[in-house]
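Colleague: Heads up, here are the entries from Swiss-Prot:
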DOMAIN    28-294  domain 'Dynamin-type G'
BINDING   S41, G43, K44, S45, S46, R59, G60, K206, D208, D211, N236, R237, Q239  GDP binding site
MUTAGEN   R59 to K  Decreases of 67% the basal GTPase activity. Decreases of 80% the assembly-stimulated GTPase activity
MUTAGEN   R59 to A  Decreases of 32% the basal GTPase activity. Decreases of 44% the assembly-stimulated GTPase activity
DOMAIN    519-625  domain 'PH'
DOMAIN    659-750  domain 'GED'
MUTAGEN   S774 to A  Does not affect phosphorylation by CDK5. Significantly reduces phosphorylation by CDK5; when associated with A-778 and A-780
MUTAGEN   S778 to A  Does not affect phosphorylation by CDK5. Significantly reduces phosphorylation by CDK5; when associated with A-774 and A-780
MUTAGEN   T780 to A  Does not affect phosphorylation by CDK5. Significantly reduces phosphorylation by CDK5; when associated with A-774 and A-778
Amino acid sequence: MGNRGMEDLIPLVNRLQDAFSAIGQNADLDLPQIAVVGGQSAGKSSVLENFVGRDFLPRGSGIVTRRPLVLQLVNSTTEYAEFLHCKGKKFTDFEEVRLEIEAETDRVTGTNKGISPVPINLRVYSPHVLNLTLVDLPGMTKVPVGDQPPDIEFQIRDMLMQFVTKENCLILAVSPANSDLANSDALKIAKEVDPQGQRTIGVITKLDLMDEGTDARDVLENKLLPLRRGYIGVVNRSQKDIDGKKDITAALAAERKFFLSHPSYRHLADRMGTPYLQKVLNQQLTNHIRDTLPGLRNKLQSQLLSIEKEVDEYKNFRPDDPARKTKALLQMVQQFAVDFEKRIEGSGDQIDTYELSGGARINRIFHERFPFELVKMEFDEKELRREISYAIKNIHGIRTGLFTPDLAFEATVKKQVQKLKEPSIKCVDMVVSELTSTIRKCSEKLQQYPRLREEMERIVTTHIREREGRTKEQVMLLIDIELAYMNTNHEDFIGFANAQQRSNQMNKKKTSGNQDEILVIRKGWLTINNIGIMKGGSKEYWFVLTAENLSWYKDDEEKEKKYMLSVDNLKLRDVEKGFMSSKHIFALFNTEQRNVYKDYRQLELACETQEEVDSWKASFLRAGVYPERVGDKEKASETEENGSDSFMHSMDPQLERQVETIRNLVDSYMAIVNKTVRDLMPKTIMHLMINNTKEFIFSELLANLYSCGDQNTLMEESAEQAQRRDEMLRMYHALKEALSIIGDINTTTVSTPMPPPVDDSWLQVQSVPAGRRSPTSSPTPQRRAPAVPPARPGSRGPAPGPPPAGSALGGAPPVPSRPGASPDPFGPPPQVPSRPNRAPPGVPSRSGQASPSRPESPRPPFDL
């Protein structure tokens, strides 16, 4: 084997496996092991029983192995078995081992034919075994049996993949010799996960059950369907032998006799059979462990580092310590206060790049949402002028007024200021909602203490609700203050003279038709959504919105204008998204029931996000295009009945000038009021609600928690947190133990190198019969060495013996035998050796290569 260090490698992995199986982490750790895969009834369990020399595995029809069995063989002077789930109990009767495997399988999978990926760990001590670790996996099947689910094939495949996809897992691919080897389930799955063949070892069973006149010599010599690590043949007990209780020792003797007496296998007898397979697996697993140990150590160290910081908090953890609970309570409250302040005020560390924080959202409410709500509440132009005209006429009464009454201005302004209450209250509600959401996010770190989290959220949320009432009262007070006194001496107010002058200028502008340059309100890309497919479908254009019109161009260079639409008599309405559409849509329509664009009653415009839609709506509001209201039609019918439109058209010039003057005064004063409200609203909310809540959390939250009752109840851990802490501590100690185990082993050993690559393209060829030797059944011609004609049927190879000195490790390609008369008169004619023209001849690696004039026995890929 090499030295003592090498002999200790497999027991080392067994100790690692036990350490991690005890905490349920064995499936996640990539420990070196050998996975036994194969089709149903391929003989996997029989191979394992031959290793142990005892009957201990369940047998029967259908799927017998329904859970992975991690079988750890340990060379010992005494013979007994141990289960990891039955610690301390030694099984000396292997019939009891079989019953325990069946009982443990049924405990997890039930009594039907279901399967489970949870492994059973069995360790067998015996003087007849070599140190070895194997995993017996369920046989691959395609048809459900009994109560099995219809997808049993995929369930088994998924389970196999959990083991064989790991880089540290050797694959023992078991295939029966009496079936088509090219269609072997084991070789197919091995090729899928190990395309280079570095981890696959082939085992051929049922050699004694092949059809008469056929053999598997070419396969066992690794000529047909070659594997990098080669094939080993075994002969298991037949069902008759098992029923007759044939001793495994006698079965191994019969296996030896079979290989020595069979004319096709006698030259390979020393490299066939269960004992040889044990030695090969022991050597290859040992070498594999030695090669993978450094990587395993690095992986364990990285896992240890990743959990070390969290485990430090748990090492000295005492759940029932009152001092610990008090300290934890203070830390939780302090952390909650700091998190709340950072989310509101902002911070330079731990910046969230996925979503806006509470402070950023509140800022957006103050400076985007609230101004937009104010703009939405602005007056309708026609309605306002009508109200002003009614106010002027009602003030004059029966008299004919000579001057513009200021009471009409005051009455109109008060009505408009009163409308500001609704958006102001809505602003407070939106801020309260964001504060409550921020409190919930800050309390997420308290999930290990569910009672504390619940109580803390309740206290802070109750305080926010109390401050909400005070804040709304103050906001209403601000609006009432604006209503109490009209400050017409404000420095920004245009005054009566300026309003009259502006009215005259507007009249002149209407008559002259000369307009100054119109201010652009907004530019941007929009998609016209309701153009039919026959007319080109939806298209994106560059839109320019001014106070007078809406224009759109082919692109943002604004050279090719497509259309210009006047904003007079336009209104906005929302449009539901289409079933397959991801865009957000709104529409423009004409209030006078006219086509708004060509032959379309409405112009549907689409944006990528709802935020863009809201922004465009705010821009249209500035241009005098207002959203559609539910009562628009009723108001229109009332207007027609009252004849107000005709009244406005027939308004005398003096009244029209007075209305325009009051209109300008109202516009100027409302601009001042809106500016004041937009400025004072954020300040009021910040002072009365946000800053007050922050101060409450820092100074009064802890006192409120202490007054709630028993602090021990508050600091009770959640069951999930306690379980996580225990799992982390177990994982930490298991990793420490594993690294300690690895550190005790000396791996400075010399091992057999990996056999050279072989031509493994045969798996792409379908329906190649296994076990039939003929010139057409040789490996595919894509070789890296000269082609070798196969021996004729019935011919005997050279007597077994040591290979010639100087032969390369893994065996050079066999040299063709000398042509001559065939001892079989019914065999094929002799073949003349020739060099194939598909590849250059192989170059000998050593000077001592065997002469082609002498037949040579092929070397195995293993050096024992």
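Every residue gets a Cβ built from N, Cα and C, even glycine.
Those substitutions? Not in this structure, it's all original residues.
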Colleague: Would you list the DSSP helix, strand and coil counts for the residues of the domain 'PH' (519-625)?
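Modeller: Summed by class, the stretch gives 16 helix, 49 strand, 42 coil.
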Colleague: So what pLDDT does the domain 'Dynamin-type G' (28-294) average out to?
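Modeller: The predicted confidence over the domain 'Dynamin-type G' (28-294), as a mean pLDDT, is 84.
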Colleague: Between the recorded positions K44, R59, where is the Cβ count within 10 Å the lowest?
Modeller: R59
Colleague: To which of the binding-site residues S41, S46, N236, Q239 does the lowest count of other Cβ atoms within 10 Å belong?
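Modeller: Per-residue Cβ counts within 10 Å for the binding-site residues S41, S46, N236, Q239 bottom out at Q239.
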Colleague: Quick one: pull the CA-CA distance for Q239 (GDP binding site) versus R59 (mutagenesis position), whole Å only.
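Modeller: Rounded to the nearest whole number, the Cα-Cα distance is 10 Å.
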Colleague: Specify the secondary structure state of N236 (GDP binding site) as given by DSSP, simplified to three classes.
Modeller: coil
Colleague: For a quick check of packing: other C-beta atoms within 10 Å of the C-beta of D208 (GDP binding site), how many?
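Modeller: Result for D208 (GDP binding site): 15 other Cβ atoms within 10 Å.
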Colleague: Whole-number Å only: compute the distance from the Cα of S41 (GDP binding site) to the Cα of R59 (mutagenesis position).
Modeller: 10
Colleague: Can you break down the domain 'GED' (659-750) into helix, strand and coil residue counts using DSSP?
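Modeller: With helix first, then strand, then coil, the domain 'GED' (659-750) has 76 helix, 0 strand, 16 coil.
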Colleague: Tell me the Cα distance separating R59 (mutagenesis position) from N236 (GDP binding site), rounded to the nearest angstrom.
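Modeller: If we compare the Cα positions of N236 (GDP binding site) and R59 (mutagenesis position), the gap is 14 Å.
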Colleague: Taking the Cα atoms as reference points, how far is K44 (GDP binding site) from R59 (mutagenesis position) in Å?
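Modeller: About 11 Å separates the two Cα atoms.
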Colleague: Whole-number Å distance between the CA of D208 (GDP binding site) and the CA of R59 (mutagenesis position)?
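Modeller: Distance between the two Cα atoms comes out at 21 Å.
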Colleague: Please report how many Å separate the Cα atom of R59 (mutagenesis position) from that of S46 (GDP binding site), as a whole number.
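Modeller: Taking the Cα atoms only, R59 (mutagenesis position) lies 10 Å from S46 (GDP binding site).
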